[in-house]
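J.: Handing you this structure, nothing more for now.
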Amino acid sequence: MRRTQQGTTASPPVLDLGALGQDFAADPYPTYARLRAEGPAHRVRTPEGDEVWLVVGYDRARAVLADPRFSKDWRNSTTPLTEAEAALNHNMLESDPPRHTRLRKLVAREFTMRRVELLRPRVQEIVDGLVDAMLAAPDGRADLMESLAWPLPITVISELLGVPEPDRAAFRVWTDAFVFPDDPAQAQTAMAEMSGYLSRLIDSKRGQDGEDLLSALVRTSDEDGSRLTSEELLGMAHILLVAGHETTVNLIANGMYALLSHPDQLAALRADMTLLDGAVEEMLRYEGPVESATYRFPVEPVDLDGTVIPAGDTVLVVLADAHRTPERFPDPHRFDIRRDTAGHLAFGHGIHFCIGAPLARLEARIAVRALLERCPDLALDVSPGELVWYPNPMIRGLKALPIRWRRGREAGRRTG
């Protein structure tokens, strides 16, 4: 998506992140650290060609995430949305209060820790089936993205929302096209196709007694449009599906990459699985699935330590750098599953804190436990330097994660 600002006055120099290539995609942390040393806010050009502001450093990141002067509503942006984007942006993630409050309240109860815990048996069943299929590979090798990291969260969120099984593969194509775009036109086409599909899915649920979340939202909209308009219904379906799986895909894959790249930490976790919850939190901090929080737009000029961000400009808060700020996380480049990660921002901060965090954590914990318990000597099947990272400044994700394990009597046994 093009996010070049319109109508701003003289701007500071622009750092072209795209020119840094795969080196930056694979390891953006030194660049972010250099920027942080120079100040909290910087103009950059993303690999897509968008000119935006990056906010770096833990304290500034946390403050901006909770600052009401930074709007999430595109009506406060100087950059117009395309028709395809506008059709899908009527959702809680891209709204400010009171609209945000109203929309979030409609779905919040479905994602409480108590409600999510009720999904544990089904999530375990899905994980067991996927790991069974993966371990059936005759050569003891697989791409973890394809075998587990992607199919688990798309299955869980699709069942929760009532997306038919035959339709789910299309979401991989659509989300890859606009989350990791190679071609802007292709991204717009994907958004239009997803919008059309979701509109048809919503229509198919009208007048039915479905027990899924999307059916419940359809009934709410039909009964009282003041609580949920038809445009908001479409936007909510979109954000729940995309945010409901994309983050968890990369949490599982990035987390397992971090674990497999640090044999001492892998051994420590295998020896004491009570460390699992803390390990997942360290995965979120060390190599989290969200590199930068989604777009924000100042409603007035905002001065960050002497750098003024004009009203309407696009701002990305770099969570990845917040988590590598040594004043907040000592020795931040060390992966340590016993670390105190309290205060990490992987799921955001403030009113837009990720509503699906309990579900993402549940899926990741079950997936990691299953892999370690059922694959005796799970390992990367390539060197870390051979892995390819997507050049997206918001989503931190791998194109593939090749793994291998020992074939033998011990491999593959379910322990639960």
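Quick reminder: no glycine exception, Cβ is built from N, Cα and C everywhere.
Original residues fill every noted site, and no substitution is shown.
So Swiss-Prot lists the following for this protein:
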MUTAGEN   Asp50 to Ala  Mildly reduces activity with YC-17 and narbomycin
MUTAGEN   Asp50 to Asn  Increases affinity for narbomycin and YC-17. Mildly increases activity YC-17 and narbomycin
MUTAGEN   Glu85 to Gln  Reduces affinity for narbomycin and YC-17. Strongly reduces activity with narbomycin and YC-17
MUTAGEN   Glu85 to Ala  Strongly reduces activity with narbomycin, but has only minor effect on activity with YC-17. Loss of activity with YC-17 and narbomycin; when associated with A-94
MUTAGEN   Glu94 to Gln  Strongly reduces affinity for narbomycin and YC-17. Strongly reduces activity with narbomycin and YC-17
MUTAGEN   Glu94 to Ala  Strongly reduces activity with YC-17, but has only minor effect on activity with narbomycin. Loss of activity with YC-17 and narbomycin; when associated with A-85
BINDING   Glu94, 187-191, 238-246  substrate binding site
BINDING   Cys354  heme binding site
J.: At 10 angstroms around each C-beta, which of the mutagenesis positions Asp50, Glu94 has the fewest other C-beta atoms nearby?
T.: Asp50
J.: Provide the number of Cβ atoms within 10 Å of the Cβ of Ala190 (substrate binding site), excluding the reference atom itself.
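T.: I count 21 other Cβ atoms within 10 Å of it.
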J.: To the nearest Å, how far is the Cα of His238 (substrate binding site) from the Cα of Glu85 (mutagenesis position)?
T.: 11
J.: Around Gly244 (substrate binding site), how many other CB atoms lie within 10 A of its CB?
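T.: Cβ-Cβ neighbours of Gly244 (substrate binding site) within 10 Å number 22.
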J.: Helix, strand or coil for Asp50 (mutagenesis position)? Use DSSP.
T.: coil
J.: Ranked by the number of other Cβ atoms within 10 Å of their own Cβ, which of the binding-site residues Leu240, Val242, Cys354 ranks first?
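T.: Counting Cβ neighbours within 10 Å, the top one is Leu240.
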J.: Tell me the Cα distance separating Glu85 (mutagenesis position) from Gln188 (substrate binding site), rounded to the nearest angstrom.
T.: 8
